[in-house]
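Have a look at this one before I ask anything.
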Amino acid sequence: MRKRARIIYNPTSGKEQFKRELPDALIKLEKAGYETSAYATEKIGDATLEAERAMHENYDVLIAAGGDGTLNEVVNGIAEKPNRPKLGVIPMGTVNDFGRALHIPNDIMGALDVIIEGHSTKVDIGKMNNRYFINLAAGGQLTQVSYETPSKLKSIVGPFAYYIKGFEMLPQMKAVDLRIEYDGNVFQGEALLFFLGLTNSMAGFEKLVPDAKLDDGYFTLIIVEKSNLAELGHIMTLASRGEHTKHPKVIYEKAKAINISSFTDLQLNVDGEYGGKLPANFLNLERHIDVFAPNDIVNEELINNDHVDDNLIEE
């Protein structure tokens, strides 16, 4: 029996490239043995609703084609359900942090090859209050860069748009009082920003979590304490090399459950999109989603080798 795949795509991502190549993508998947259909999103929340519908219709595979925001919506559509379909990823956004972490090719046909080859691995996701995320949650003015950067600037200079906007915001940054409880420990004090990471790639910084594991059941918690502009610039430089973890203003920990609160009205960034405001409870859901990934990911330190699943297409 042929497997059924549903593509959920953002038609505006990647300068509408996927929309143009959709017919070829459908043909490629059909030749590989999939009965395939596609759905184009029109507004925020569409990908979540369509993922839920596809689950009810018992699709074997869901393919998210778009940026990290589209992927986040698809994950939110399936995370609470039993017998979740496998997830395929076609990175079409500006940064594509999750795709980077799993070494998924940025070209459409290369990403489809990963799905067709059939190798998959289970990865952790995070639950924040009543929603889910697959890459990161963060707070602090600098973390607002990804959803405050103009779309036109992103289309012109790509990922560099975030750095341009980030440097523009640096002088405005202010520390806020935070209480962060994590696995029996407590941080209480002034901080500029915090990150909860599930992968090694956040906002294009591929060494922000140098010891990341995608399936170990732990968040990486990074807290940047109150710092002056020179100190913050130094931390960012170190972060580009994965050398920030020992900086005296950086707290770097692993935790399964985290609670964050503040008297300040602090916005949250979840997978690159606006995620509401504090307070927030975070829980790591270990190996919760089964994702297609290149076979060589088994040789990477990001994945525990004894967890890797080799699930090939049944012809």
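Heads up, the Cβ atoms here are built off N, Cα and C, so glycines get one too.
Model, not experiment: these values are computed from the prediction.
Feature table excerpt (Swiss-Prot):
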type	residues	note
ACT_SITE	E273	active site, proton acceptor
BINDING	N10, P11, T12, S13, G14, T41, G67, D68, G69, T70, L71, N72, E73, T94	ATP binding site
BINDING	K213, D216, Y218	Mg(2+) binding site
DOMAIN	1-132	domain 'DAGKc'
MUTAGEN	D68 to A	Loss of activity
MUTAGEN	P91 to A	Loss of activity
MUTAGEN	T94 to A	Loss of activity
MUTAGEN	E168 to A	No effect on activity
MUTAGEN	D216 to A	5-fold decrease in activity
Would you count the other CB atoms within 10 A of the CB of G67 (ATP binding site), including those on all shown protein chains?
26
Can you tell which of D68, E73, E273 has the least company, meaning the fewest other C-beta atoms within 10 angstroms of its C-beta, among these recorded positions?
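Each of the recorded positions D68, E73, E273 was scored; lowest Cβ tally within 10 Å is E273.
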For the recorded Mg(2+) site formed by K213, D216, Y218, name the remaining residues of the chain with Cβ within 8 Å of the site's Cβ center, in chain order.
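My list of surrounding residues reads D124, A212, L214, D215, G217, K254.
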Taking N10, P11, T12, S13, G14, T41, G67, D68, G69, T70, L71, N72, E73, T94 as the record's ATP-binding set, what's the max Cα pairwise distance in Å, rounded to a whole number?
18
Nearest by CA distance to G67 (ATP binding site): which of the recorded positions is it, out of T94, K213, D216, E273?
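It is T94, whose Cα lies nearest.
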Tell me which of the recorded positions G14, G69, P91 sits in the most Cβ-dense spot, judged by other Cβ atoms within 10 Å.
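Compared across G14, G69, P91, the most Cβ atoms within 10 Å surround P91.
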At the Cα level, what's the spacing in Å between G14 (ATP binding site) and T94 (mutagenesis position), rounded?
7
Per DSSP, what is the helix/strand/coil residue tally across the domain 'DAGKc' (1-132)?
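Counts, helix then strand then coil: 56 helix, 38 strand, 38 coil.
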Can you give me the Cα-Cα distance between L71 (ATP binding site) and D216 (mutagenesis position) in Å, rounded to a whole number?
21
By CA distance, which of the recorded positions (G69, T94, K213, D216) lies nearest to E273 (active site, proton acceptor)?
G69
Could you state the CA-to-CA distance between E73 (ATP binding site) and P91 (mutagenesis position) to the nearest Å?
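About 14 Å separates the two Cα atoms.
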Hey, how far is D216 (mutagenesis position) from N10 (ATP binding site), Cα to Cα, in Å?
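Checking the Cα atoms of D216 (mutagenesis position) and N10 (ATP binding site) gives a distance of 31 Å.
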